[in-house]
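Visitor: Submitted below is the structure of interest, expressed as structure tokens.
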Amino acid sequence: MQIFVKTLTGKTITLEVESSDTIDNVKSKIQDKEGIPPDQQRLIFAGKQLEDGRTLSDYNIQKESTLHLVLRLRGGMQIFVKTLTGKTITLEVESSDTIDNVKSKIQDKEGIPPDQQRLIFAGKQLEDGRTLSDYNIQKESTLHLVLRLRGGMQIFVKTLTGKTITLEVESSDTIDNVKSKIQDKEGIPPDQQRLIFAGKQLEDGRTLSDYNIQKESTLHLVLRLRGGMQIFVKTLTGKTITLEVESSDTIDNVKSKIQDKEGIPPDQQRLIFAGKQLEDGRTLSDYNIQKESTLHLVLRLRGGMQIFVKTLTGKTITLEVESSDTIDNVKSKIQDKEGIPPDQQRLIFAGKQLEDGRTLSDYNIQKESTLHLVLRLRGGN
């Protein structure tokens, strides 16, 4: 069948393909016609960047479909990785490399399996699926490599009565695991335990190594008295959820309860009270949230952000987007909200008309940026 590939210069290339062709094959055909190396090609269809190993039929690309070709400038760069022994490793990477890719490169150089590597930049532990550009890691940035050692150690837990409990743990144990070990020894249910280290309340899903808890560290155990209260959580759709909580509950705990009720992952939740966004490690009592208080829940799309779109009538529309969304995606979201077909929309930012195949990040459109929407009258340009 025939498909079309449109470049940013406006040129359209026609390719003969089969639905079983992979995206790699298509990139090779483009190289044959245009001389552009596959590793500099990004192909976009229906607002999605296409992955090399997938086939055209995987993406439901049919005859006479149009793909958009965006060039990936050779964006090789060097970064440094510093180990705890003080050794510095130099890596050749691209901003689009994922943290997994970087760990594989470290394995190639140093022989350390990726699952024993933790990479830190600007004080943050880097997540495998994210890219270097997601973390704004630029050329000659230095990452820190911490090894996740296999193997156990002892830690101490001190109660308010002054009693000290000794536990056998591993750095990869989660706080939940530690609470279960305390329950085994002392019979205290995990939901009545609050663990404190270095002045911080420890969150259940995190590991000991996340908090830099090492052998012979001492944690403090505070009991959470039963004696709950009800609070309300109001969503943007106007729905109100009732939760049973305690003043000593952390914001993380509250988000977990919302997940149990509504199925919304905590990392997509933003909670607002008295105009303030609530921070995960803090407790309800830190914010003076009392019984029958109402919190507001705003959804955070993955890696998402809000942008505004202003129409000529002066109306402003708020959209939840991601930097990797293409202009097509944004037009579809506007259609969902306002009913305006994408082909009648022209979007302007910083005086430039935005092109469909490009992404928000291509135009450096960041959270709370304002785009302008101009309607394209039928029959005109």
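Glycine is treated like the rest: Cβ placed from N, Cα and C.
Original residues only: the substitutions mentioned are not part of this model.
From Swiss-Prot, here are the annotated features:
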- 1-76: domain 'Ubiquitin-like 1' (DOMAIN)
- 77-152: domain 'Ubiquitin-like 2' (DOMAIN)
- 153-228: domain 'Ubiquitin-like 3' (DOMAIN)
- 305-380: domain 'Ubiquitin-like 5' (DOMAIN)
- K29 to R: Deficiency in ubiquitin-protein conjugate formation (MUTAGEN)
- K48 to R: Deficiency in ubiquitin-protein conjugate formation (MUTAGEN)
- K63 to R: Deficiency in ubiquitin-protein conjugate formation. Loss of DNA repair function (MUTAGEN)
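Can you tell me where each of these features sits in the structure?
Guide: Assigned with DSSP, the residues of the domain 'Ubiquitin-like 1' (1-76) fall into helix, strand and coil as follows: 18 helix, 27 strand, 31 coil.
Model confidence over the domain 'Ubiquitin-like 3' (153-228) is summarised by a mean pLDDT of 84.
Within the same chain, the residues at least 6 positions away from K29 (mutagenesis position) whose Cβ sits under 8 Å from its Cβ are L15, E16, V17, listed in sequence order.
For K63 (mutagenesis position), the Cβ neighbour count at a 10 Å cut-off comes to 9, with all displayed protein chains included.
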Visitor: Going by DSSP assignments with H, G and I as helix and E and B as strand, what are the residue counts for the domain 'Ubiquitin-like 3' (153-228)?
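Guide: Residue counts in helix, strand and coil order: 18 helix, 29 strand, 29 coil.
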Visitor: Have a look around K48 (mutagenesis position) and count the other CB atoms within 10 A of its CB, chains all included.
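Guide: K48 (mutagenesis position): 14 neighbouring Cβ atoms within 10 Å.
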Visitor: By DSSP, how many residues in the domain 'Ubiquitin-like 5' (305-380) are helix, how many strand, and how many coil?
Guide: 18 helix, 29 strand, 29 coil
